[in-house]
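Trainee: Here's a structure for you.
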Amino acid sequence: MALLTAETFRLQFNNKRRLRRPYYPRKALLCYQLTPQNGSTPTRGYFENKKKCHAEICFINEIKSMGLDETQCYQVTCYLTWSPCSSCAWELVDFIKAHDHLNLGIFASRLYYHWCKPQQKGLRLLCGSQVPVEVMGFPEFADCWENFVDHEKPLSFNPYKMLEELDKNSRAIKRRLERIKIPGVRAQGRYMDILCDAEV
(Lines of atoms letter the chains of each structure in order from A and count residues from 1; the text may use other names and numbers.)
(Lines give C-alpha, C1' and ligand atoms only; values in the text may rest on other atoms or scores of the structure.)
Protein backbone atom coordinates (compact mmCIF):
# COMPACT_ATOMS: atom_id res chain seq x y z
CA MET A 1 0.00 0.00 0.00
CA ALA A 2 1.25 3.49 -0.87
CA LEU A 3 1.81 5.69 2.17
CA LEU A 4 1.64 9.42 2.76
CA THR A 5 4.86 11.24 3.49
CA ALA A 6 5.11 12.70 6.98
CA GLU A 7 5.28 16.18 5.48
CA THR A 8 2.11 15.59 3.46
CA PHE A 9 0.29 14.53 6.61
CA ARG A 10 1.60 17.52 8.56
CA LEU A 11 0.51 19.99 5.90
CA GLN A 12 -2.74 18.48 4.68
CA PHE A 13 -4.26 17.42 8.01
CA ASN A 14 -3.33 20.79 9.50
CA ASN A 15 -6.51 22.13 11.07
CA LYS A 16 -5.43 25.63 12.00
CA ARG A 17 -8.01 28.24 11.12
CA ARG A 18 -5.46 30.39 9.30
CA LEU A 19 -2.34 29.31 7.47
CA ARG A 20 1.01 30.98 7.83
CA ARG A 21 3.25 31.88 4.94
CA PRO A 22 4.37 30.29 2.73
CA TYR A 23 0.81 29.40 1.77
CA TYR A 24 0.00 26.05 0.17
CA PRO A 25 -3.17 24.43 -1.20
CA ARG A 26 -5.16 22.38 1.29
CA LYS A 27 -5.95 19.27 -0.71
CA ALA A 28 -8.77 16.81 -0.17
CA LEU A 29 -7.33 13.48 1.02
CA LEU A 30 -9.27 10.41 2.15
CA CYS A 31 -7.59 7.57 4.05
CA TYR A 32 -9.72 4.46 4.54
CA GLN A 33 -9.52 1.25 6.53
CA LEU A 34 -11.81 -1.67 5.68
CA THR A 35 -12.01 -4.23 8.49
CA PRO A 36 -13.90 -7.53 8.01
CA GLN A 37 -15.99 -8.63 10.97
CA ASN A 38 -14.34 -12.07 10.87
CA GLY A 39 -11.06 -10.58 12.08
CA SER A 40 -9.17 -10.76 8.78
CA THR A 41 -6.40 -8.29 8.04
CA PRO A 42 -7.75 -4.79 7.35
CA THR A 43 -7.39 -3.26 3.90
CA ARG A 44 -6.04 0.29 3.80
CA GLY A 45 -5.52 2.92 1.15
CA TYR A 46 -5.94 6.59 0.38
CA PHE A 47 -7.23 8.83 -2.37
CA GLU A 48 -7.02 12.51 -3.22
CA ASN A 49 -9.21 14.66 -5.42
CA LYS A 50 -8.65 14.23 -9.13
CA LYS A 51 -9.63 16.73 -11.79
CA LYS A 52 -13.05 15.19 -12.40
CA CYS A 53 -13.42 12.88 -9.41
CA HIS A 54 -13.54 13.74 -5.74
CA ALA A 55 -11.67 11.50 -3.31
CA GLU A 56 -14.98 10.21 -1.90
CA ILE A 57 -16.11 9.02 -5.33
CA CYS A 58 -12.73 7.35 -5.95
CA PHE A 59 -13.20 5.59 -2.61
CA ILE A 60 -16.72 4.42 -3.49
CA ASN A 61 -15.52 3.07 -6.84
CA GLU A 62 -12.64 1.25 -5.15
CA ILE A 63 -14.90 -0.47 -2.61
CA LYS A 64 -17.33 -1.48 -5.35
CA SER A 65 -14.48 -3.01 -7.36
CA MET A 66 -13.41 -5.26 -4.45
CA GLY A 67 -16.33 -7.66 -4.87
CA LEU A 68 -16.86 -7.92 -1.12
CA ASP A 69 -18.82 -10.82 0.36
CA GLU A 70 -22.28 -9.36 1.03
CA THR A 71 -22.99 -12.01 3.67
CA GLN A 72 -20.18 -10.60 5.81
CA CYS A 73 -20.18 -7.28 7.66
CA TYR A 74 -17.35 -4.77 7.32
CA GLN A 75 -16.38 -1.73 9.35
CA VAL A 76 -15.07 1.12 7.20
CA THR A 77 -13.31 4.07 8.80
CA CYS A 78 -12.40 7.12 6.74
CA TYR A 79 -10.10 9.97 7.74
CA LEU A 80 -10.57 13.06 5.57
CA THR A 81 -8.73 16.35 5.43
CA TRP A 82 -12.04 18.03 4.47
CA SER A 83 -15.55 16.90 5.33
CA PRO A 84 -17.53 15.70 2.26
CA CYS A 85 -19.13 18.31 0.02
CA SER A 86 -22.90 18.18 -0.40
CA SER A 87 -22.72 16.20 -3.67
CA CYS A 88 -20.40 13.59 -2.17
CA ALA A 89 -22.64 13.37 0.89
CA TRP A 90 -25.54 12.24 -1.31
CA GLU A 91 -23.29 9.75 -3.13
CA LEU A 92 -22.06 8.27 0.15
CA VAL A 93 -25.60 7.93 1.51
CA ASP A 94 -26.80 6.19 -1.66
CA PHE A 95 -23.75 3.90 -1.56
CA ILE A 96 -24.32 2.83 2.04
CA LYS A 97 -28.04 2.31 1.48
CA ALA A 98 -27.19 -0.08 -1.37
CA HIS A 99 -24.52 -1.88 0.70
CA ASP A 100 -26.03 -2.49 4.11
CA HIS A 101 -23.24 -4.92 5.01
CA LEU A 102 -20.91 -1.92 5.36
CA ASN A 103 -20.73 0.25 8.48
CA LEU A 104 -19.12 3.54 7.52
CA GLY A 105 -17.71 6.09 9.94
CA ILE A 106 -16.27 9.41 8.75
CA PHE A 107 -13.78 11.56 10.65
CA ALA A 108 -12.73 14.92 9.19
CA SER A 109 -9.89 17.22 10.13
CA ARG A 110 -11.66 20.33 8.82
CA LEU A 111 -15.21 21.28 7.78
CA TYR A 112 -15.69 22.14 4.12
CA TYR A 113 -17.50 25.49 3.62
CA HIS A 114 -19.21 24.92 6.95
CA TRP A 115 -21.04 28.28 6.79
CA CYS A 116 -22.89 27.32 3.57
CA LYS A 117 -26.37 25.82 3.73
CA PRO A 118 -25.79 23.08 1.09
CA GLN A 119 -22.75 21.78 2.99
CA GLN A 120 -24.61 21.89 6.30
CA LYS A 121 -27.49 19.93 4.78
CA GLY A 122 -25.03 17.37 3.41
CA LEU A 123 -23.51 16.81 6.85
CA ARG A 124 -26.95 16.47 8.44
CA LEU A 125 -27.98 14.07 5.68
CA LEU A 126 -25.01 11.80 6.42
CA CYS A 127 -25.59 11.84 10.16
CA GLY A 128 -29.28 11.09 9.65
CA SER A 129 -28.52 8.18 7.31
CA GLN A 130 -26.45 6.07 9.70
CA VAL A 131 -23.18 7.51 8.38
CA PRO A 132 -21.77 9.27 11.46
CA VAL A 133 -19.55 12.26 10.74
CA GLU A 134 -17.23 13.44 13.50
CA VAL A 135 -14.23 15.74 13.79
CA MET A 136 -10.88 14.03 14.23
CA GLY A 137 -9.39 14.18 17.71
CA PHE A 138 -6.14 12.86 19.15
CA PRO A 139 -7.05 9.13 18.77
CA GLU A 140 -8.02 9.55 15.11
CA PHE A 141 -5.02 11.71 14.20
CA ALA A 142 -2.71 9.24 15.97
CA ASP A 143 -4.28 6.25 14.22
CA CYS A 144 -4.05 7.95 10.84
CA TRP A 145 -0.43 8.92 11.50
CA GLU A 146 0.44 5.38 12.57
CA ASN A 147 -1.23 3.49 9.73
CA PHE A 148 -1.11 5.77 6.68
CA VAL A 149 2.24 7.56 6.95
CA ASP A 150 5.70 6.42 5.86
CA HIS A 151 7.92 6.54 8.96
CA GLU A 152 11.15 5.45 7.29
CA LYS A 153 12.57 8.93 6.67
CA PRO A 154 13.89 11.20 9.46
CA LEU A 155 11.41 13.81 10.65
CA SER A 156 11.98 17.56 10.75
CA PHE A 157 9.34 18.02 13.47
CA ASN A 158 8.11 16.44 16.70
CA PRO A 159 5.16 14.18 15.77
CA TYR A 160 3.72 14.02 19.29
CA LYS A 161 3.72 17.81 19.58
CA MET A 162 2.03 17.98 16.17
CA LEU A 163 -0.70 15.53 17.26
CA GLU A 164 -1.30 17.48 20.46
CA GLU A 165 -1.70 20.70 18.49
CA LEU A 166 -4.11 19.06 16.05
CA ASP A 167 -6.17 17.81 18.97
CA LYS A 168 -6.21 21.27 20.57
CA ASN A 169 -7.34 22.91 17.32
CA SER A 170 -10.04 20.29 16.80
CA ARG A 171 -12.05 21.33 19.86
CA ALA A 172 -13.53 24.45 18.25
CA ILE A 173 -14.22 22.51 15.05
CA LYS A 174 -16.07 19.85 17.03
CA ARG A 175 -18.28 22.50 18.63
CA ARG A 176 -18.96 23.97 15.19
CA LEU A 177 -20.03 20.58 13.83
CA GLU A 178 -22.35 19.96 16.76
CA ARG A 179 -24.07 23.28 16.05
CA ILE A 180 -24.45 22.36 12.38
CA LYS A 181 -26.11 19.07 13.28
CA ILE A 182 -28.93 21.02 14.93
CA PRO A 183 -30.73 23.24 12.36
CA GLY A 184 -31.39 26.83 13.42
CA VAL A 185 -28.70 27.00 16.08
CA ARG A 186 -26.59 30.15 16.05
CA ALA A 187 -23.05 29.75 14.76
CA GLN A 188 -20.21 32.24 15.10
CA GLY A 189 -22.59 34.80 16.58
CA ARG A 190 -25.11 34.86 13.73
CA TYR A 191 -27.71 32.62 12.15
CA MET A 192 -26.28 30.24 9.59
CA ASP A 193 -28.31 31.70 6.75
CA ILE A 194 -25.62 32.33 4.16
CA LEU A 195 -26.45 30.88 0.79
CA CYS A 196 -23.53 29.33 -1.00
CA ASP A 197 -23.48 27.38 -4.21
CA ALA A 198 -19.71 26.94 -4.35
CA GLU A 199 -18.34 23.50 -5.14
CA VAL A 200 -14.82 22.29 -5.84
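Each Cβ is built from the backbone N, Cα and C atoms, and glycine gets one as well.
Straight from Swiss-Prot, here's the annotation block:
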DOMAIN    4-126  domain 'CMP/dCMP-type deaminase'
MUTAGEN   Pro22 to Ala  Decreased DNA deaminase activity
BINDING   His54, Cys85, Cys88  Zn(2+) binding site
MUTAGEN   Glu56 to Ala  Abolished DNA deaminase activity
MUTAGEN   Glu56 to Gln  Reduces the ability to inhibit the retrotransposition of LINE-1 elements
ACT_SITE  Glu56  active site, proton donor
MUTAGEN   Glu70 to Arg  Partial resistance to ubiquitination and degradation by an ECS complex hijacked by HIV-1 Vif
Trainee: Using the alpha carbons only, what distance in Å do you get between Cys88 (Zn(2+) binding site) and Glu70 (mutagenesis position) once rounded?
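Mentor: Per the Cα atoms, Cys88 (Zn(2+) binding site) and Glu70 (mutagenesis position) stand 23 Å apart.
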Trainee: Sequence gap of 6 or more, C-beta under 8 Å: which same-chain residues meet both conditions with respect to Glu70 (mutagenesis position)?
Mentor: His99, His101
Trainee: Taking the Cβ of His54 (Zn(2+) binding site) as the centre, how many other Cβ atoms fall within a 10 Å radius?
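Mentor: Neighbour count, Cβ to Cβ under the 10 Å cut-off: 22.
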Trainee: Within 10 Å of its Cβ, which one of these binding-site residues (Cys85, Cys88) has the largest number of other Cβ atoms?
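Mentor: It comes out as Cys88.
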Trainee: How many helix, strand and coil residues does the domain 'CMP/dCMP-type deaminase' (4-126) contain under DSSP?
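Mentor: Breakdown, helix to coil: 41 helix, 35 strand, 47 coil.
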Trainee: Compute the average pLDDT of the predicted model within the domain 'CMP/dCMP-type deaminase' (4-126).
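Mentor: PLDDT averaged over the stretch: 93.
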